[in-house]
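S.K.: Take this structure, written in structure tokens, and hold onto it; I'll ask about it next.
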Amino acid sequence: MGIPMGKSMLVLLTFLAFASCCIAAYRPSETLCGGELVDTLQFVCGDRGFYFSRPASRVSRRSRGIVEECCFRSCDLALLETYCATPAKSERDVSTPPTVLPDNFPRYPVGKFFQYDTWKQSTQRLRRGLPALLRARRGHVLAKELEAFREAKRHRPLIALPTQDPAHGGAPPEMASNRK
């Protein structure tokens, strides 16, 4: 006396459904690329800012950047936090006096360290869909030429109309030259 085929198939399908749910729960984290990666890093790191590559002192093996790790491999919260910059000092921490910078010290971010405010405008531009060509100063002339080309292409007639009406006694010049 064996198990009926219908019941064994039902048991098999039930097992496969539970197995696929368990595999989906333990699968590696998702990958993050481009703007999603930047937005996630901004959310995770907050005001601390973040690096695209870890400083050499933290990593003993060949250094891979956050893009290579999160875009091409799986990415989780612990990995994202390793790319956050060192936390800013709290307002209560007055153990060391503030550092006085010389007047000729550059005021722009140096290296691969980015603050949230500098990325905020870039991500807003990306969300609006402005191409990089329009954001560059030297690209404005090229952008105007591209727009003029698109405008001319948009208003091009579908067919070329003859210059003379053939019904009223004259064929177009193209037709007259073909008959000779």
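A Cβ is built for glycine as well, from the same backbone N, Cα and C atoms used for every other residue.
Copied straight from Swiss-Prot:
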- R48 to E: Does not affect integrin binding. Defective integrin binding and IGF2 signaling; when associated with E-58; E-61 and E-62 (MUTAGEN)
- R58 to E: Does not affect integrin binding. Defective integrin binding and IGF2 signaling; when associated with E-48; E-61 and E-62 (MUTAGEN)
- R61 to E: Does not affect integrin binding. Defective integrin binding and IGF2 signaling; when associated with E-48; E-58 and E-62 (MUTAGEN)
- R62 to E: Does not affect integrin binding. Defective integrin binding and IGF2 signaling; when associated with E-48; E-58 and E-61 (MUTAGEN)
- R64 to E: Slight but significant increase in integrin binding (MUTAGEN)
S.K.: Please report the three-state DSSP label of R64 (mutagenesis position).
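M.R.: The residue in question, R64 (mutagenesis position), is coil (DSSP, three-state).
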S.K.: Between the Cα atoms of R64 (mutagenesis position) and R48 (mutagenesis position), find the distance and write it as a whole number of Å.
M.R.: 21
S.K.: Specify the count of other C-beta atoms within 10 Å of the C-beta of R48 (mutagenesis position).
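M.R.: I get 14 for this one.
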